[in-house]
Each structure stands twice: as C-alpha cells, then as structure tokens.
Amino acid sequence: MGRSKLASRPAEEDLNPGKSKRKKISLGPENAAASISTGIEAGNERKPGLYCCNYCDKDLSGLVRFKCAVCMDFDLCVECFSVGVELNRHKNSHPYRVMDNLSFSLVTSDWNADEEILLLEAIATYGFGNWKEVADHVGSKTTTECIKHFNSAYMQSPCFPLPDLSHTIGKSKDELLAMSKDSAVKTEIPAFVRLSPKEELPVSAEIKHEASGKVNEIDPPLSALAGVKKKGNVPQAKDIIKLEAAKQQSDRSVGEKKLRLPGEKVPLVTELYGYNLKREEFEIEHDNDAEQLLADMEFKDSDTDAEREQKLQVLRIYSKRLDERKRRKEFVLERNLLYPDQYEMSLSAEERKIYKSCKVFARFQSKEEHKELIKKVIEEHQILRRIEDLQEARTAGCRTTSDANRFIEEKRKKEAEESMLLRLNHGAPGSIAGKTLKSPRGLPRNLHPFGSDSLPKVTPPRIYSGLDTWDVDGLLGADLLSETEKKMCNETRILPVHYLKMLDILTREIKKGQIKKKSDAYSFFKVEPSKVDRVYDMLVHKGIGDST
C-alpha cells in the first residue's frame with residue numbers, strides 16, 4: 001500500500017499539480033454541516049476517498065488500482081491503466097504494482113488494513129508526538145483515534161511490538177471481508193430510534209445550547225441526526241465529533257479574540273528558545289550530537305571480549321551524556337527559565353546587572369536558596385547606594401533627612417534629563433562632537449554616562465588623569481573596526497560610534513551626489529576639518545569616495 005497524497009509534497013505537484021490523491025473534507029463549520037446534511041438525505045455516510053486516480057480522479061478506495069513503482073504516489077484505475085495513460089513524468093512502460101482491496105479489518109474492527117498501513121507510514125515519517133500530521137496522513141481518523149488505536153493495538157499488545165493477529169491468522173481475504181461486514185451489521189441501530197438522554201453523544205448538549213446565531217444556522221437538530229438510518233452508530237458519532245472539532249477550529253481562527261489582561265505576558269517559547277511545550281523537547285537539545293557516537297556501532301558475534309567491552313563503555317558514556325542532557329532540561333523547566341522573570345523586570349538597570357551576574361551561582365544552589373541570595377545581594381547594593389547618597393547630600397550641606405531626600409531626588413531628575421539628552425544626541429555626532437570629543441567616552445570631563453555614583457569619589461583635579469593616551473579598545477563599536485580604523489580613531493581622538501556614524505552619513509551623501517569632493521563634507525559635521533579629512537580618506541581607501 002503506497003503512501004497517500006499530501007498537499008505539501010512537491011513531488012506530487014510535479015506529477016499532477018491540479019489533482020490530489022486524497023480528497024479531504026474541509027473542517028469549516030459550513031462544510032461539516034453540509035456533509036452531515038448530505039449524509040442524512042442520501043441515507044448513508046460518505047467517507048473521503050483514501051486514493052484517487054491521478055488521471056480521471058476516480059475514487060479508488062476499496063478498489064483494485066495500479067501503483068507506479070517509479071513515480072512517487074502515482075495510481076491509476078483499471079480503465080486508465082488498460083489504455084496506457086501517460087501523464088507528466090509517468091510513462092506506460094514503467095514497472096507497476098497491483099494494489100488490491102484492503103478495506104477489511106485486520107487488527108481491530110474499526111480500523112481497515114489500508115488505514116493501519118497509513119498509520120504506520122505516518123509514524124515512520126513524522127515520528128512520535130506529531131499526531132496531528134499522522135491524523136492528516138491517515139485522513140479518515142482523528143488525532144484522538146490515532147493515539148488511542150496505536151496505544152491499544154501496538155503498545156499494549158501481548159505480542160509487542162507487533163499487534164495481536166491471532167484472530168486473523170490463516171483466514172482468507174473473503175473471510176476477512178465477511179468478518180468486517182458481520183461486525184458492521186452487529187453495530188447497526190434500528191432506524192428512527194430516539195436516543196435516550198444517557199445515550200446521547202457528549203457533543204449534543206453543545207450543539208443544543210450553542211449561543212452563536214451563525215453556528216445555530218448550520219447545526220442540524222439532534223432529532224434529525226438520531227433518526228437517520230445508517231449502517232452503524234460509530235460512523236455517525238465520528239461525523240458529530242468532526243463537526244465539534246470544526247467549530248473549535250473556527251472559534252480559534254475566525255472567532256472573537258479573547259481579551260488578555262494588560263499585565264499578562266505570553267512568551268514566544270517555541271520561537272525564542274526552540275522549545276516544544278507539547279512534546280517537552282527542545283529543537284536543539286544539549287549535546288545534540290551525542291547519538292553520533294554510536295550511530296554506526298554494531299554488536300557482532302565475532303567481536304572479541306575487548307571489542308565488546310569497548311562498545312559497552314561507549315554505551316555507558318552515551319548514557320551519562322543523556323543524563324546530563326536530561327539534568328539540564330529539568331533545570332531549565334524547574335527554574336522556569338523559559339519565561340520572563342517578573343522580579344528581574346521590576347529591578348532598576350544597575351540592580352538588573354547585579355541579578356544577571358549572580359545567575360552563574362544558580363547551578364550550585366536550590367531555587368529558594370538562589371532567590372534568597374539575589375535578594376540579599378540587591379538589598380546590600382541598595383543600602384550602599386543609600387549611604388553614598390547620604391554622604392554626598394551631607395557634603396552638599398544637607399543637615400536633615402528631608403533636605404537629603406530632596407537633594408537626592410533633584411539629583412536623580414538631573415541625571416535622567418542628562419541621559420535623555422545623551423540618547424537624543426547619540427544619533428547626530430556633528431551636533432555634539434565639538435563639545436564632547438575631549439574625553440574618550442565622548443562626554444565632558446565632568447560628566448559620565450553612568451552617573452557620578454558609578455565613579456570613585458575623588459577630587460576634581462584627579463578625574464581622568466590618564467587621558468593623555470587615547471585607546472578606543474573596549475569602547476562601544478570598537479569591535480566593528482579594523483586595526484587601521486582603530487589606529488585612525490586613536491590618532492584623531494574620535495569615538496568608534498561617532499566614526500561609524502560619520503562613515504554612514506558620508507556614504508549616503510556621496511551616493512546622493514551631495515558630496516563630490518572632500519571640502520563638501522565639512523558642512524555636515526561640527527568638528528575640525530582635519531578629522532573629516534581623515535574619515536573621508538578612509539572612504540577613499542575603501543573605494544567609495546573621490547580622492548579630489
């Protein structure tokens with residue numbers, strides 16, 4: 001049995017872009033209701049075709065078909081095969097296989113043999129845990145049905161890992177088909193029988209009490225569903241379950257969005273960290289290549305004792321690496337590191353820096369001990385900061401607590417205004433270059449970007465006493481410069497961020513045609529022309545500007 005068609009496979013689109021191997025019924029509420037209404041009028045239910053002819057689009061479910069052994073997922077009906085149909089890459093000279101009717105129960109009465117094969121193919125393709133893709137591959141079963149059937153028929157089988165086939169061994173195909181028909185007759189319910197409240201399906205109450213007017217228009221009445229003459233009650237339940245899933249999907253996709261609390265944070269765990277919440281796995285685990293150690297290892301009867309012991313040692317090493325991977329994942333989940341820390345977000349910039357520096361000790365402490373350590377360290381920082389503020393206030397002449405608090409508040413406000421001005425002027429080097437290029441930080445000698453509290457309390461004559469030697473290494477943007485550019489910045493005393501901004505402005509203006517020679521660039525910057533010349537020469541060296 002070949003694998004069924006999926007719309008996402010490019011190979012199928014090459015063979016026949018306009019046709020799909022499996023006919024899928026849309027899960028929209030309108031289509032789901034229409035499918036139930038059609039089943040009511042016809043007197044029986046129609047299942048989506050598992051296989052279709054690639055040429056005439058005939059439903060081949062339960063019929064003999066011819067499968068090409070060369071082309072991927074290419075099937076033909078008997079009529080098209082008999083006349084030698086050729087389509088795209090498929091030729092009538094290709095080898096083929098005759099695929100017989102497998103619409104009979106093999107393991108359980110509610111699963112046909114072809115559905116069993118599709119289930120195993122899907123698990124082999126998508127792996128365990130991707131049950132939504134597995135259900136889409138099978139086509140005629142829901143995700144819950146696939147999980148339940150695999151667990152009961154395979155995982156809990158007395159013949160594990162094989163299913164229990166004791167009731168089908170030795171029986172012919174006709175006998176299996178007859179058994180399937182008998183099981184269908186036994187599950188049949190009398191026509192026009194009213195279901196009692198206890199026998200009503202769980203979704204009936206939801207269908208009855210649906211408050212939405214649009215959904216009520218498409219929901220068929222329960223009496224109509226219960227009074228339909230069908231072969232069995234199980235297929236009827238599947239249709240209603242599909243309708244419920246359709247309504248849930250519709251509510252999620254096109255319904256009203258649920259209001260979210262202003263303070264509620266929804267971290268994009270999968271996007272940011274590559275973590276799958278449902279499978280509880282990372283896309284890239286710690287020591288992700290650990291399996292390569294024993295990927296090609298094989299135990300043979302001809303192995304000597306030394307070789308066997310060596311392979312066992314490899315297995316022990318691999319086991320330890322798996323234990324370390326598990327320990328790290330449990331550490332991340334236990335400490336809730338995938339989500340933003342509300343306590344960290346409530347801290348100031350300096351306190352947040354201390355918080356991050358203490359994270360390295362988390363591996364040596366329990367969660368409660370580490371949290372207590374961080375609180376104590378931050379409290380110590382706050383106390384020291386308060387002592388420094390009070391000492392500075394006393395030096396300024398404050399004698400009471402209220403005067404000191406007023407002085408500290410004004411100081412904080414002034415620092416905030418200065419930092420705001422620095423951020424506003426950061427993008428325009430020409431506006432502040434003439435005033436701030438007197439120190440390696442791009443600020444006046446009596447101003448520091450982190451405030452006076454981050455500097456030692458020394459007398460003014462001793463501040464920046466070692467600025468005779470200019471070195472831009474370690475400054476912001478220095479890692480983006482070459483050695484030649486760093487040397488030029490040291491010689492001209494230009495900050496790396498200012499140099500990069502000047503390069504950007506000069507490059508854009510040269511491309512616009514505003515700067516055609518070196519002297520045209522002087523008007524764009526409020527710095528010495530010699531510094532502009534050096535930056536312009538660097539552009540000429542890179543082949544951007546004109547040397548004139």
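We number each residue from 1, going along the chain as drawn.
Each residue, glycine too, has its Cβ placed from N, Cα and C.
As annotated by Swiss-Prot, Zn(2+) 1 binding site applies to Cys53, Cys56, Cys77, Cys80. For the recorded site, Cys77 (Zn(2+) 1 binding site), the DSSP three-state label reads coil. A sphere of 10 angstroms centred on the C-beta of Cys77 (Zn(2+) 1 binding site) encloses 22 other C-beta atoms.
The Zn(2+) 2 binding site annotation in Swiss-Prot covers Cys68, Cys71, His90, His94. Mapped onto three states, the DSSP output places Cys68 (Zn(2+) 2 binding site) in strand. Other Cβ atoms within 10 Å of the Cβ of Cys68 (Zn(2+) 2 binding site) number 23 in total over all chains.
The annotation domain 'SANT' is assigned in Swiss-Prot to 106-158 on the grounds of sequence analysis.
The domain 'SWIRM' annotation in Swiss-Prot covers 461-548 and rests on sequence analysis.
Swiss-Prot gives this note for the published mutagenesis Lys257 to Ala or Arg: No phenotypic effect.
Working note on the binding-site residues Cys53, Cys56, Cys80: by count of other C-beta atoms within 10 Å of each C-beta, Cys53 ranks first. Taking each of the binding-site residues His90, His94 in turn and counting other Cβ atoms within 10 Å of its Cβ gives the largest count for His90. Summarising the environment of Cys71 (Zn(2+) 2 binding site), the number of other Cβ atoms within 10 Å of its Cβ, over all protein chains shown, is 21. Across the domain 'SANT' (106-158), DSSP assigns 35 helix, 1 strand, 17 coil. Here the domain 'SWIRM' (461-548) has, by DSSP, the following mix of helix, strand and coil residues: 52 helix, 0 strand, 36 coil.
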